[in-house]
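**Q** One structure is given below, represented as structure tokens, and several questions about it will come after.
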Amino acid sequence: MAAQVTLEDALSNVDLLEELPLPDQQPCIEPPPSSLLYQPNFNTNFEDRNAFVTGIARYIEQATVHSSMNEMLEEGQEYAVMLYTWRSCSRAIPQVKCNEQPNRVEIYEKTVEVLEPEVTKLMNFMYFQRNAIERFCGEVRRLCHAERRKDFVSEAYLITLGKFINMFAVLDELKNMKCSVKNDHSAYKRAAQFLRKMADPQSIQESQNLSMFLANHNKITQSLQQQLEVISGYEELLADIVNLCVDYYENRMYLTPSEKHMLLKVMGFGLYLMDGSVSNIYKLDAKKRINLSKIDKYFKQLQVVPLFGDMQIELARYIKTSAHYEENKSRWTCASSSSSPQYNICEQMIQIREDHMRFISELARYSNSEVVTGSGRQEAQKTDAEYRKLFDLALQGLQLLSQWSAHVMEVYSWKLVHPTDKYSNKDCPDNAEEYERATRYNYTTEEKFALVEVIAMIKGLQVLMGRMESVFNHAIRHTVYAALQDFSQVTLREPLRQAIKKKKNVIQSVLQAIRKTVCDWETGHEPFNDPALRGEKDPKSGFDIKVPRRAVGPSSTQLYMVRTMLESLIADKSGSKKTLRSSLEGPTILDIEKFHRESFFYTHLINFSETLQQCCDLSQLWFREFFLELTMGRRIQFPIEMSMPWILTDHILETKEASMMEYVLYSLDLYNDSAHYALTKFNKQFLYDEIEAEVNLCFDQFVYKLADQIFAYYKVMAGSLLLDKRLRSECKNQGATIHLPPSNRYETLLKQRHVQLLGRSIDLNRLITQRVSAAMYKSLELAIGRFESEDLTSVVELDGLLEINRMTHKLLSRYLTLDSFDAMFREANHNVSAPYGRITLHVFWELNYDFLPNYCYNGSTNRFVRTVLPFSQEFQRDKQPNAQPQYLHGSKALNLAYSSIYGSYRNFVGPPHFQVICRLLGYQGIAVVMEELLKVVKSLLQGTILQYVKTLMEVMPKICRLPRHEYGSPGILEFFHHQLKDIVEYAELKTVCFQNLREVGNAVLFCLLIEQSLSLEEVCDLLHAAPFQNILPRIHVKEGERVDAKMKRLESKYAPLHLVPLIERLGTPQQIAIAREGDLLTKERLCCGLSMFEVILTRIRTFLDDPIWRGPLPSNGVMHVDECVEFHRLWSAMQFVYCIPVGTHEFTVEQCFGDGLHWAGCMIIVLLGQQRRFAVLDFCYHLLKVQKHDGKDEIIKNVPLKKMVERIRKFQILNDEIITILDKYLKSGDGESTPVEHVRCFQPPIHQSLASS
């Protein structure tokens, strides 16, 4: 059995919960969730009235009447809810088409079964309104009795009668509005008559009465007026009620918006009831019994007030429909159609903001000391003045909240009564529905923002005041207690002394009744020795009364009794000729009036949490039963575009207004208000279900739009950050500004991890993360998709897009938990499990089908450009995917800017492209591409090229000696031209053969350039890695200083960065192994100087295995000199062909094939080891040497000699360069360790003349 816990311990344990730190630092930009605390209801509805035996009996009786009237008002509220939320049942029931229909009996039976409970409710409603009118008129009759007319009637009683008047007005309007009620009753009646359910005359009569009651408009009002007019002097009592409402309204003696609007409705409907055949309000005004000009002023200021739900009432309508309006029309300004400034919310915003700022600052001071810092003193240590300040602060806060909520509802009401049209708003279509014209098209941008801001202020302040609820509650109870006790024990002591002394028994009995009702004496009873009780003066030493201090409020009955009894003392009416007021002294009257006025708000403040909720309740912005009724069944429910909460939320999202972005959740909270109201006040599950369905849809839309915006915003931010600053400034000089994105407040929204909506806790951050991840993936997918639909030059744009996405990912990762960028990229690149991705495949695809056959390399610029004369077919690519700007560079302006940047990379393939390819493909991708390129080279060298080599070898002259210098360059040219005639005239040489060689050359060049780019990347890697591997640059030392000492200091400085020892000390075995391997690999890479190009050349050498490349063994055992059997002689012949200058309109071999052709030829020669004999025995070089010597210029067989020689010289330089590069790579494997070349000695050749002898 657990040990017993005392109440004190339990309470202290609960208090300790406040000390618990809550983990998240989520910014508060949403209203408070529904409280899990109980809201205690201290209102006993006078059930405890009989306990106050010491009170004046008359007021206890009045409390009894009050109690039953309050119950009737509650019942009236239930009927109002029933009527307002009534949905037509008969529309859903199948109709009987004709009398011969076989299942009509069944249909009628079902109709009766379904509708009977509903019709019973209507019947009860009819009885209720009958009873309520009788009850009300009975009270009026009692109070207007000639004997009672001068009697005092309490304000509370008059206000209750006013509430009755309001109830009748509301019920009548609801009954008038609901056609579906009448339709349902008619359907029931038809079915019941057919089934002969109503056989007895009484039920038939009742049914008929109900039909008439429902059919007659204003039936309740008419009945009420008829019954009131037979009561003599009824208008006097109604005048009292109206005057009280005017007084309350003028002095702001109301707290919740519904109380304020009730006062106005009672004024209007009260005047309507008074102005009939018996009495005339204008005569009463003339007698100063009522003040119509004041009421007119109020009705002018506030022309439309909420009646019930989305039903509104124009207050002037009560006046316009009254009996004597026409002849007094000119007296009313409220009846004119001009709009009141009250409804221009934008003008009111300055004042609202000022009030908000002032109050929030004041509240923050108290909040910080009470709640946040915990430095607030213990409750018992506060002074009365401090409690009073908190009390005033609570009241002021509630009044502000109520004022703002009322303001929102009044603007909304005005708009519902005054829908827009196509003339007032050009965006409003002709066929717009009534509700749509009242909501969707009826607000300007400024008005929507103003509403959003006010709603945010209301809900934000509600949060702050809710947090201080316990502090406020204690201060309120303490202050109310102190005020009541001080007033009853101290302030009323002097009037009591006077009353006893002057023997004013009535006043004495009332004052003593008050004291007995509320006094909480320190000793437990009234001091017996108090001289005031004997009507004597206090002794000179004074009579000290100690008033205790507690935090206990009075009960509702207690407060009512005290206020009513005090009121009876200062009232202008009294049962006798002389009023009690005249017997009291001036200061006493002022004290009583002051206390009476202040105590008006005590009931509200004692129920602080409930009042706070009522003052912030904006639930009616969603309900639309009245407008649904107007559609006559065409609409079951309106779409979200017409729903106020979504209109405001969507407006913030659509305008992307930064200052409003943090308010977006407050607009969504309107659904919480409506759902709470539907369940707790309307008690209608179907309304809650409709709200829930709308919330599901709206929240999806909200997350979808918000995530899209956030992604687009950060994408533009990334695009702007990475955009070349020089381009931006250049554009600015040209007058085209590329704007940076305006700052927005998405961070606060991204930190929301538990948004409260309809009782669900939603992790907004997670939902946005999901959407943004999808958008990120789509962006990467699109970037790769664009690359796949373009040629190799677009690889630079791909890299740019990936960098922007990487930056976007980095910016978003501050707030969202996204997958790593590399993981996303691999997924988009289809490279998670596959060995190579889409980019690698497309790079090879482009190389194979477009780059190798169609690009010409220029060694001077180190670039490939597209050939002027393509030999391959046009390559068909996929269509480029369409994309919105946020999936590319961010915005249209950025897309344009980046397109112009990447446009300069479009017409060539060079180092920038190769660097990007290296980065994107990585070692694995490069290896795959090179392997595939080697296959291409192999198929060409062992296929078509080999065939051409064989064919051309056959048409080569068997022997072609180099002629002697004496022949002169023209002669030599003619000799070679004649010797190589078959080669020169070979048609396919300059087309297919050269094209195939160009492809081989381009492939080899691609490998070479990739390796050069890769080396740059590697060096960069190595330099970045150096500090972490203890590889430090040698330090500069002055003379006389020791290097090793300085290096040691430097090493110790960088020791914390040295990764391997660090991991060995702190890491797991697996981490240690990885670190060691990584370190070793990086160092090895640095030392080895590995060459990939050498491996590629070695591989290509193995492809040249056919004997035709090398020819037969030389007959002299050394080398072939004059015979044309080796490849280098064939290449010399080819070189002779392309060195012949072309005609004016023909393309040169450089234009058609670029340097790739020469790279292919020279590479084959070098790999065959024929480069030196080629340099010595080449036909063109020989011609060059001779021409250089004799300097002749002739045209031999249409070939200008000098021009040809110039071309030969150019190609000689190119060949030498290529052969040197290739030699360097091939010899790099031999290493530096073999400085001595291997020399083979041959016998010197013997001249023929000597050989024979």
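In case you wondered, yes, glycine gets a Cβ from its N, Cα and C as well.
For all the noted positions, this structure keeps the original residue and models no substitution.
Asp724 to Ala appears in Swiss-Prot as a mutagenesis experiment; the accompanying note says: EIF4E-binding reduced by 20%; when associated with A-726. Under mutagenesis, Swiss-Prot gives Asp724 to Lys with this note: EIF4E-binding reduced by 60%; when associated with E-725, E-726 and K-730. According to Swiss-Prot, the mutagenesis experiment Lys725 to Glu carries this note: EIF4E-binding reduced by 70%. EIF4E-binding reduced by 60%; when associated with K-724, E-726 and K-730. Looking at Swiss-Prot, you'll find the mutagenesis Arg726 to Glu noted as follows: EIF4E-binding reduced by 60%; when associated with K-724, E-725 and K-730. Swiss-Prot documents Arg726 to Ala as a published mutagenesis change and attaches the note EIF4E-binding reduced by 20%; when associated with A-724. Among the mutagenesis results in Swiss-Prot, Glu730 to Lys has the note: EIF4E-binding reduced by 60%; when associated with K-724, E-725 and E-726. The residue drawn here is the original one.
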**Q** Same-chain residues six or more away whose CB lies under 8 A from the CB of Glu730 (mutagenesis position)?
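**A** Long-range Cβ contacts: none.
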**Q** Taking the Cβ of Arg726 (mutagenesis position) as the centre, how many other Cβ atoms fall within a 10 Å radius?
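**A** Around the Cβ of Arg726 (mutagenesis position), 8 other Cβ atoms lie within 10 Å.
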**Q** Hey, does DSSP put Asp724 (mutagenesis position) in a helix, a strand, or just coil?
**A** coil
**Q** I'd like the number of other C-beta atoms within 10 A of the C-beta of Asp724 (mutagenesis position), please.
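**A** Other Cβ atoms found within 10 Å: 11.
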**Q** Should Glu730 (mutagenesis position) be counted as helix, strand, or coil on the basis of DSSP?
**A** helix
**Q** Counting only residues 6+ apart in the same chain, whose Cβ is under 8 Å from the Cβ of Lys725 (mutagenesis position)?
**A** none
